[in-house]
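Working notes, structure below.
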Amino acid sequence: MKRKIIHVDMDAFFASIEQQDNPEYRGKPVIVGGLSGRGVVSTCSYEARKYGIHSAMPMYMAKKLCPQGIFLPVRRKRYEEVSEQIFRILYDITPFVEPVSIDEAYLDVTHVDKNPEDIALEIKKRVKDATGLTVSVGISYNKFLAKLASDWNKPDGLMVITEDMVPEILKPLPVTKVHGIGEKSAEKLRSIGIETVEDLLKLPQENLIELFGKTGVEIYNRIRGIDERPVETMREIKSIGKEKTLEKDTKNKELLIQHLKEFSEIVSEELIKERLYCRTVTVKIKTADFAVHTKSKTVDKYIRFSEDIYEVAKGILEEWKLEQYVRLIGLSVSNLSPVKYEQLSFLDKRLVKVIKAGNLAEEINKRIGKKIIKKGSELLKDNK
C-alpha cells in the first residue's frame, strides 16, 4: 500500500503572528529577530521578502535593504502558544505526527479513512479559524516529495505530487531542493556542471557515492521518487546545545569560557530532564568573517553534570588558537544514551537528588505561576 504523507508548514510563522496580533502591521514588511547590531533575522513577512530579506541574514543588512520595515524582537513564548494550538489540531487528525520544528510537521494519514486532500483542507480551515494564520500543505507518498509539495505554492498553498509526476516534475529544480544537498554540496556539483535535478539524474549511483558517501545512495533514490523514511512520532534526541551571538567580537578567552560555563548549566539541565548522558562535547565558534568552526572531544565515560561538561568544553577552548575575532560561541553535547538508575555508581546517586529537586522546583514554580525557586547561577545573574 502506498503511504499517504502530509507535510504542514506555517507561512512566515513569527512574522504572521505579529501581523495577526497587530492589525496595523498587515500588508507591511515585518522582520522578526535579534534587534542589536549583531542580531540576525529569524523570519520575515512576505512583504519583506520582496526586498531580498531572508532568514539568518544579519539584521543590519536587513535594515539597509528595507529601512522602512517594522523590526520586532522574537516573542518565543507567544509563538509557542500558537504552535501548541496548531499541533493540537494535527494530533486530533492522527497520532502519527512528526514535529520538525515549532511551525512544521509531517503526518502519516495512510490509515485515516479520508481523502488526503480533504484532510489538508480541514487542516487549513481549522488552523485559520483557530489562529487566523495560513498554512501551506504538501501531499505525496513519501516525506521528501510531501515537503517539496508544501513549498510549491507558498503562501497558503496546497499541492499534491503523485507517482506518475515523478521524475518529470523534479527535473527543472535546482539541486538544493533535494533533501541531503546543502549549499556546499551544491557548489561541489556545480563545479562539475550539475545544477538541476535533470543533470543529477544523468549521474550513475557510483558517482554519487564517490561524491557524497552513503548519502549518495539516498540522493540517487530521492530524485527518482524513492524515500522510505518513516514519520517518526517519537523523534530521537541526537544532540542538545546552546549558542549565542556576542554583543561585540572578541578574542578574550576568559569571556568565552564564561559563556561556556553558562551553556554547560543549560545543557546539563536539559540532559537531566530528558534522563540522558552524553559522551561528546562540541564547542562551536563563528568568526568575524562568518566562517563556522567546531572542535569536539569524546570522553571515556558518560557525563551529564554541568561541571563535567564545562571542564571538557573549557579544555577544548583553552587549546584552541584563536586567529580571528569571535562573533558567536556555542556548546553542544552528543553521543547520547538514556539514564539507567540501576547502573549508577555510589557517587552518581547525586543525579537522583538533582532530578527530584529539579522536578519539585519546576512543579512549585508551575503552580505558583512564577519562577520563585532558582539556581544559584540565576540569582547571581539577577544581581548583576
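Backbone N, Cα and C define each Cβ position, glycine as well.
If you look for the noted substitutions, you won't find them, since the model keeps the original residues.
In the three-state DSSP assignment, the secondary structure recorded for Glu104 (active site) is strand. Residues or ranges marked as active site in Swiss-Prot (evidence: sequence analysis): Glu104.
The Mg(2+) binding site annotation in Swiss-Prot covers Asp9, Met10, Asp103 and rests on experimental evidence. If you draw a 10 Å sphere around the CB of Met10 (Mg(2+) binding site), it holds 25 other CB atoms from the protein chains shown. Under the three-state DSSP scheme, Met10 (Mg(2+) binding site) falls in the strand class.
In the predicted structure, the domain 'UmuC' (5-182) carries a mean pLDDT of 96. As annotated by Swiss-Prot, domain 'UmuC' applies to 5-182.
For the mutagenesis experiment Asp9 to Ala, the note given by Swiss-Prot reads: Nearly complete loss of primer extension activity. No formation of correct or incorrect base pairs with the DNA template at 37 degrees Celsius. No incorporation of dATP, dGTP, dCTP, dTTP or dNTP mixes opposite 8-oxo-dG to bypass oxidative damage of the DNA template at neither 37 nor 70 degrees Celsius. Of all Cβ atoms in the shown protein chains, 22 besides its own fall within 10 Å of the Cβ of Asp9 (mutagenesis position).
The annotation that Swiss-Prot gives for the mutagenesis experiment Lys154 to Ala reads: Significantly decreased primer extension activity compared to wild-type. Forms correct, but not incorrect base pairs with the DNA template at 37 degrees Celsius. No incorporation of dATP, dGTP, dCTP, dTTP or dNTP mixes opposite 8-oxo-dG to bypass oxidative damage of the DNA template at neither 37 nor 70 degrees Celsius. All protein chains shown were included, and the count of other CB atoms within 10 Å of the CB of Lys154 (mutagenesis position) stands at 16. In the three-state DSSP scheme, Lys154 (mutagenesis position) falls into the coil class.
Residue density at Gly182 (mutagenesis position): 11 other Cβ atoms are found within 10 A of its Cβ, drawing on all protein chains shown. Swiss-Prot gives this note for the published mutagenesis Gly182 to Glu: Significantly decreased dsDNA-binding compared to wild-type.
One entry in Swiss-Prot concerns the mutagenesis experiment Ser185 to Ala. Its note says: Significantly decreased dsDNA-binding compared to wild-type. Following the DSSP three-state reduction, the secondary structure of Ser185 (mutagenesis position) is helix.
Swiss-Prot gives this note for the published mutagenesis Ile240 to Ala: 20-fold lower dsDNA-binding compared to wild-type; when associated with E-241. Of all Cβ atoms in the shown protein chains, 20 besides its own fall within 10 Å of the Cβ of Ile240 (mutagenesis position).
For the mutagenesis experiment Gly241 to Glu, the note given by Swiss-Prot reads: 20-fold lower dsDNA-binding compared to wild-type; when associated with A-240. In the three-state DSSP scheme, Gly241 (mutagenesis position) is classed as strand. All protein chains shown were included, and the count of other CB atoms within 10 Å of the CB of Gly241 (mutagenesis position) stands at 16.
According to Swiss-Prot, the experimentally introduced change Thr245 to Ala is described as follows: Significantly decreased dsDNA-binding compared to wild-type.
In Swiss-Prot, a published mutagenesis experiment is listed as Thr298 to Ala, annotated 20-fold lower dsDNA-binding compared to wild-type; when associated with A-297. Classification of Thr298 (mutagenesis position) by DSSP places it within a strand.
Among the mutagenesis entries in Swiss-Prot is Arg327 to Ala, noted as: Significantly decreased dsDNA-binding compared to wild-type. Bypasses 8-oxo-dG oxidative damage of the DNA template at 37 degrees Celsius, but complete loss of the bypass ability at 70 degrees Celsius. Arg327 (mutagenesis position) carries a strand DSSP state (E or B). Sequence-distant neighbours of Arg327 (mutagenesis position) (same chain, 6+ residues apart, CB-CB distance under 8 A): Arg38, Thr245, Leu246, Asp249, Lys286, Thr287, Ala288, Phe290.
Taking the Cβ of Asp103 (Mg(2+) binding site) as centre and 10 Å as the limit, one finds 23 other Cβ atoms among all the protein chains shown.
The subset of recorded positions (Asp9, Met10, Lys154, Gly182, Ser185) lying with their Cα within 10 Å of the Cα of Glu104 (active site) consists of Asp9, Met10, given in sequence order.
Lys154 (mutagenesis position) and Met10 (Mg(2+) binding site) are 9 Å apart (CA-CA, integer value). Annotated Mg(2+) site Asp9, Met10, Asp103; additional same-chain residues within 8 Å of its Cβ mean position, judged by their own Cβ, are Val8, Asp11, Phe13, Ser101, Glu104, Val135, Ser136. Cα separation, Ile240 (mutagenesis position) to Thr298 (mutagenesis position), rounded: 15 Å.
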